Amino acid sequence: MFMKSTGIVRKVDELGRVVIPIELRRTLGIAEKDALEIYVDDEKIILKKYKPNMTCQVTGEVSDDNLKLAGGKLVLSKEGAEQIISEIQNQLQNLK
């Protein structure tokens with residue numbers, strides 16, 4: 001993952017809060033009361049605007065590239081779809 005430095009440094013307050021500057025929130029389309037997901041990658045903390053509908057129901061992968069199927073009731077990543085296809089094929093083989 002490529003990360004671009006903003007040059008912005010913020011201190012954590014006594015309650016563990018960090019303020020995201022308004023310029024950065026505007027640039028990233030983060031409004032007041034928006035939910036953010038928190039990820040950890042090695043020693044990095046990654047904040048991402050929460051998109052509840054794009055989480056793969058098999059792998060847990062969150063991506064805008066995930067597939068929405070069955071009228072939006074099922075969300076799958078490429079890997080999740082491959083796992084489901086493989087399991088269905090195995091089940092169908094066992095029925096024969």
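Using N, Cα and C of the backbone, Cβ positions are placed for all residues, glycine too.
The noted changes are left out; the structure has the residues it started with.
These numbers come from a predicted model, not from an experiment.
Residues annotated as domain 'SpoVT-AbrB' in Swiss-Prot: 7-52. Across the domain 'SpoVT-AbrB' (7-52), DSSP helix (H, G, I), strand (E, B) and coil residues number 8 helix, 12 strand, 26 coil.
Quoted from Swiss-Prot for the published mutagenesis C56 to Y: Loss of DNA-binding activity. All protein chains considered, the CB of C56 (mutagenesis position) has 20 other CB atoms within 10 Å.
Averaged across the domain 'SpoVT-AbrB' (7-52), the predicted model reaches a pLDDT of 92.
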